[in-house]
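Just below is one structure, and these are the notes that go with it.
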Amino acid sequence: MVEEIMKSEEQKLIDVNKHRGVRSDGEEDEQLEEGEIVGGDADTLSSSSSSRPGTAIAQHPLEHSWTFWFDTPSAKSKQVAWGSSMRPIYTFSSVEEFWSLYNNIHRPSKLAQGADFYCFKNKIEPKWEDPVCANGGKWTMTFTKAKSDTCWLYTLLAMIGEQFDHGDDICGAVVNVRARQEKIALWTKNAANESAQLSIGKQWKEFIDYNDTIGFIFHEDAKTLDRSAKNKYTV
């Protein structure tokens, strides 16, 4: 299913991407800041495809709207409280909107060290304090430096394509770029539902062909124990 979505939508967006500064090989014509979208602000992206004759694309709506968030390392160094530097980039509601955004945003391997890039269901903030996330937890995968790009894409496609049996329990995903490694975490909202969490963890590994053992940590444990928090579930 992931491969089908990629193949069916890639051709539809060629014309849109051409006038947004993306070449056919997927590279941007100009160097961007981390998380920056080609063409300026969100209003430009949302209106540009409809402003030119002949570039209209039939929309394929997603079951949920999703929002990309970005936390830049330079802003985090000045923040007063955790999460205060986190900002939403754009909300998308269709397959076409997703691809036009994805093709204009840096991959994890191109982000600065210390950057965090999120994709969460609309109206859910990627914070422990968010009411939807408060009783949840996260599965985490670890990758060597600059090796998470494909797995990040496949994680996004599995989420927005509703490929998980317990998709309603998923809040979103985040990729953390650090000095020696990158991590992708899948956030869920009901950590105590063991069967649902195990199902999500197993399916996630299958979707992106990840062979190492992964662990699930409750947000509550992470808040109180920090780095000492232990995995409650593993798959």
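Note that Cβ sites are derived from N, Cα and C of the backbone, with glycine treated the same way.
If you look up Swiss-Prot, you'll see 78-83, K110, 128-129, 178-183, 223-227 marked as mRNA binding site, on the strength of similarity to another entry.
Recorded in Swiss-Prot as a natural variant, A75 to P carries the remark: In strain: Autumn Gold, Desert Storm, Salinas 88 and Vanguard 75, alleles mo1(2) and Ls-eIF4E(2).
Among the natural variants in Swiss-Prot is A191 to S, noted as: In strain: Alize, Classic, Floribibb, Malika, Mantilia, Oriana and Presidio, alleles mo1(1) and Ls-eIF4E(1). According to DSSP, A191 (variant position) is assigned to coil rather than to any helix or strand. Taking the Cβ of A191 (variant position) as reference, residues of its chain lying under 8 Å away and at least six apart in sequence are, in sequence order, N135, G136, G137, Q197, F216, F218, H219, E220, K232.
Sequence-distant neighbours of Q181 (mRNA binding site) (same chain, six or more apart, CB under 8 Å from its CB) are T142, F143, T144, K145, listed in sequence order. Around K223 (mRNA binding site), the C-beta neighbours below 8 angstroms that are at least 6 residues distant in the chain are W128.
Cβ neighbours within 10 Å of R178 (mRNA binding site), excluding its own Cβ and spanning all shown chains: 14. Listed binding-site residues: K110, D226. The one with the lowest count of other Cβ atoms within 10 Å of its Cβ is D226. In the three-state DSSP scheme, R178 (mRNA binding site) falls into the coil class.
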